[in-house]
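Annotated in Swiss-Prot:
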type	residues	note
BINDING	Ser16, Val17, Gly18, Lys19, Ser20, Ser21, Val32, Asp33, Asn119, Asp122, Ala150	GDP binding site
BINDING	Ser16, Gly18, Lys19, Ser20, Ser21, Val32, Tyr35, Thr38, Asn119, Asp122, Ala150	GTP binding site
BINDING	Ser20, Thr38	Mg(2+) binding site
MUTAGEN	Thr38 to Met	Slightly impairs signaling through mTORC1, but still binds guanine nucleotides normally
MUTAGEN	Ile39 to Lys	Impairs RPS6KB1 activation, but still binds guanine nucleotides normally. Slightly reduces interaction with MCRS1
MUTAGEN	Glu40 to Gly	No effect
MUTAGEN	Phe43 to Cys	No effect
MUTAGEN	Leu46 to Ala	Causes slight reduction in RPS6KB1 activation
MUTAGEN	Val49 to Ala	Causes slightly reduced phosphorylation of EIF4EBP1
MUTAGEN	Asp65 to Ala, Glu or Asn	Renders RHEB insensitive to TSC2 regulation, leading to impaired regulation of mTORC1 signaling
MUTAGEN	Lys109 to Arg	Decreased ubiquitination in response to amino acids; when associated with R-135, R-151 and R-178
Amino acid sequence: MPQSKSRKIAILGYRSVGKSSLTIQFVEGQFVDSYDPTIENTFTKLITVNGQEYHLQLVDTAGQDEYSIFPQTYSIDINGYILVYSVTSIKSFEVIKVIHGKLLDMVGKVQIPIMLVGNKKDLHMERVISYEEGKALAESWNAAFLESSAKENQTAVDVFRRIILEAEKMDGAASQGKSSCSVM
């Protein structure tokens, strides 16, 4: 097997949308039912995707809102971003659009590896954001999209596998662009 690659992923979103729950479900395989606001935590996990082993460093950020100022560290050495909203919260869906815009401004690129995640899909009776709305938003950003339930462990692993694939796809496009040569 090839040497493992290191990738750093930041998880961003509005308060109490399940960023930490999704991350802990992926890393430790358990759901934390209590809400304890995160300042910032970093987790590590080894995962194999398409035969390649990845050493992931996951930056679980504090909840942001439309007035949050992003620390510069959110743009340094980050290989991909998971943007999380709750399918039970219109506010979180609106704020994720603001977060996306601020992220693009901070990183200084139009296209970055992003995975949009609609979390809490197990709360059917409280749903206010449809799957189609989430998918349409992701498509408008040219981002990957999944809905998830950290509580029921639905697609937690898929979310992190997918962001790795998105990051690798962009890395491939970047390295292909670098290898081309023009003589004038």
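Backbone N, Cα and C atoms are what each Cβ position is placed from, and that goes for glycine too.
Heads up, this one's the original sequence, none of the swaps are in it.
For Ser21 (GTP binding site), the spatially nearest entry among the recorded positions Val32, Phe43, Leu46, Val49, Asp65 is Val32, judged by CA separation. Counting only same-chain residues six or more apart in sequence, the Cβ atoms lying under 8 angstroms from the Cβ of Gly18 (GDP binding site) belong to Val84, Ser86, Asn119, Lys120, Ser148, Ala150. A coil conformation is recorded for Val32 (GDP binding site) in the three-state DSSP classification, outside any helix or strand. Note: the Cα of Phe43 (mutagenesis position) and the Cα of Lys19 (GTP binding site) are spaced 12 Å from each other.
The distance from the Cα of Ser16 (GDP binding site) to the Cα of Lys109 (mutagenesis position) comes to 28 Å. Burial estimate for the recorded positions (Lys19, Lys109): highest at Lys19, by number of other CB atoms within 10 Å. Neighbour density for Val32 (GDP binding site): within 10 A of its CB lie 15 other CB atoms from the protein chains shown. Listed in sequence order, Ser4, Glu53, Tyr54, His55, Leu56 are the same-chain residues at least 6 apart in sequence whose CB falls under 8 Å from the CB of Leu46 (mutagenesis position). Lys19 (GTP binding site) carries a helical DSSP state (H, G or I). According to DSSP, Ala150 (GDP binding site) sits in a coil region rather than a helix or strand.
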